[in-house]
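Going by Swiss-Prot, these are the annotated features:
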type: DOMAIN; residues: 132-399; note: domain 'Protein kinase'
type: BINDING; residues: LEU138, GLY139, PHE140, GLY141, ALA142, PHE143, GLY144, THR145, VAL146, LYS165; note: ATP binding site
type: ACT_SITE; residues: ASP257; note: active site, proton acceptor
type: VARIANT; residues: HIS270 to Asp; note: In thermolabile v-erbB
Amino acid sequence: MKCAHFIDGPHCVKACPAGVLGENDTLVWKYADANAVCQLCHPNCTRGCKGPGLEGCPNGSKTPSIAAGVVGGLLCLVVVGLGIGLYLRRRHIVRKRTLRRLLQERELVEPLTPSGEAPNQAHLRILKETEFKKVKVLGFGAFGTVYKGLWIPEGEKVTIPVAIKELREATSPKANKEILDEAYVMASVDNPHVCRLLGICLTSTVQLITQLMPYGCLLDYIREHKDNIGSQYLLNWCVQIAKGMNYLEERHMVHRDLAARNVLVKTPQHVKITDFGLAKQLGADEKEYHAEGGKVPIKWMALESILHRIYTHQSDVWSYGVTVWELMTFGSKPYDGIPASEISSVLEKGERLPQPPICTIDVYMIMVKCWMSDADSRPKFRELIAEFSKMARDPPRYLVIQGDERMHLPSPTDSKFYRTLMEEEDMEDIVDADEYLVPHQGFFNSPSTSRTPLLSSLSATSNNSATNCIDRNGGHPVREDGFLPAPEYVNQLMPKKPSTAMVQNQIYNYISLTAISKLPIDSRYQNSHSTAVDNPEYLE
């Protein structure tokens with residue numbers, strides 16, 4: 001008879017014995033072979049088997065070991081995390097206690113707010129009153145008196161012609177602040193076409209010492225020599241004024257009073273922007289200046305400046321256009337016959353200064369662009385430099401002046417101003433301020449060479465010269481070795497033969513010290529400060 005399931009000895013069973021108690025109280029484990037016969041497992045197989053020998057014994061379970069490892073790892077991570085948290089918390093507490101202690105030690109701790117603006121490393125020279133002497137009164141106005149004088153630096157054997165601007169006695173604190181603000185701006189600039197301060201003397205009445213400019217202001221210079229000024233000179237001056245204004249823009253300075261009267265002539269080939277009485281320094285993030293009040297030159301101002309007292313570099317561009325118009329008309333008055341109080345309404349209606357007779361449409365269109373109502377539509381100073389530099393390479397194409405090719409201006413060494421100064425003082429050691437501040441090679445080893453440009457070609461006698469332009473500033477320019485127009489934008493103009501003509505000084509009046517009170521005030525300068533009297537060109 002055949003068993004239905006498995007055979008265990010003489011018995012038929014449904015399953016082989018697994019852990020059945022046998023002899024000697026031992027557990028019996030059997031497995032079924034290929035013939036379905038139950039066979040004994042190896043004695044070492046204590047949990048059953050699947051085949052003969054030790055190979056048939058089942059492996060032990062690894063689950064408990066794995067579980068123990070996972071639990072142990074998690075516990076380690078928790079311990080490490082708690083340790084890091086405690087360390088960071090302790091560090092935060094220590095820093096907080098340190099900061100609290102520092103705040104208690106100091107009365108005030110200002111937070112850092114970097115502006116990103118470069119530091120102003122300009123040098124301001126403080127002069128002693130014994131270092132300079134006043135020679136003659138050049139003029140005076142509401143702000144005080146301007147003298148012609150000499151600066152003799154302490155411990156040095158040089159004499160430098162200077163202009164000394166002295167505030168009047170009993171000046172208000174506001175006027176003192178204004179002149180010191182002007183000194184700050186002038187001391188901060190360093191460009192061949194911008195006047196710079198030489199020094200300041202802090203006596204009871206503040207005195208500004210600037211370079212003496214022998215030819216005076218450009219406005220009177222072009223009026224006096226209009227029959228000898230050719231297209232080359234006019235375009236060169238336009239380039240140089242634009243370069244000076246572009247430098248101010250790069251230094252975040254708004255001039256606010258650019259006009260031909262505020263440009264000084266060092267030589268016929270070299271002009272400098274001056275008069276920083278209204279200039280303002282903008283911050284790194286500032287784009288415009290809002291004025292609160294004071295006298296302003298209405299006829300040179302942009303429309304937004306007149307209406308809203310907003311001043312930007314683009315409002316200076318408007319003033320530049322008016323200045324160019326003054327040059328091209330040889331010193332005509334802008335909007336002559338129109339009261340300053342009506343200028344804003346005239347401009348709002350679209351009226352502008354007319355085209356000068358000598359100007360081609362190319363030049364006049366540049367002026368028109370400067371007078372656009374939309375400030376952003378006006379050209380930048382760097383663009384004006386490029387435009388006028390191109391024109392200066394071919395002057396007769398852009399300015400039509402009868403007899404242009406025969407015109408020339410006197411040599412700088414024929415200056416009547418310096419000649420008068422030398423007749424009164426011992427000028428053996430005189431040097432120009434440019435050479436003193438930026439001396440050329442061999443300056444200290446060869447005194448005679450260094451002074452030749454100032455002393456040569458002085459043969460004629462001098463007479464007092466009348467003027468209607470009072471100096472407000474001088475300058476500290478970078479030396480230019482007698483300065484001749486740069487070849488990239490100038491076709492050199494030189495006289496065919498030396499001229500003995502003497503240039504009348506257009507910016508200074510020679511007045512005796514006893515006659516100061518009788519000097520008529522210059523209408524263009526009298527209202528530059530808040531203490532000034534009324535003037536139609538400068539209105540509140």
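Counting starts with 1 at the first residue shown.
Each residue, glycine too, has its Cβ placed from N, Cα and C.
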Nearest recorded site to HIS270 (variant position) by CA-CA distance, among binding-site residues PHE140, GLY144, VAL146: VAL146
Nearest-integer angstrom distance between the alpha carbons (Cα) of VAL146 (ATP binding site) and the residue listed as 'active site, proton acceptor': 20
For ASP257 (active site, proton acceptor): DSSP state (helix, strand, coil): coil
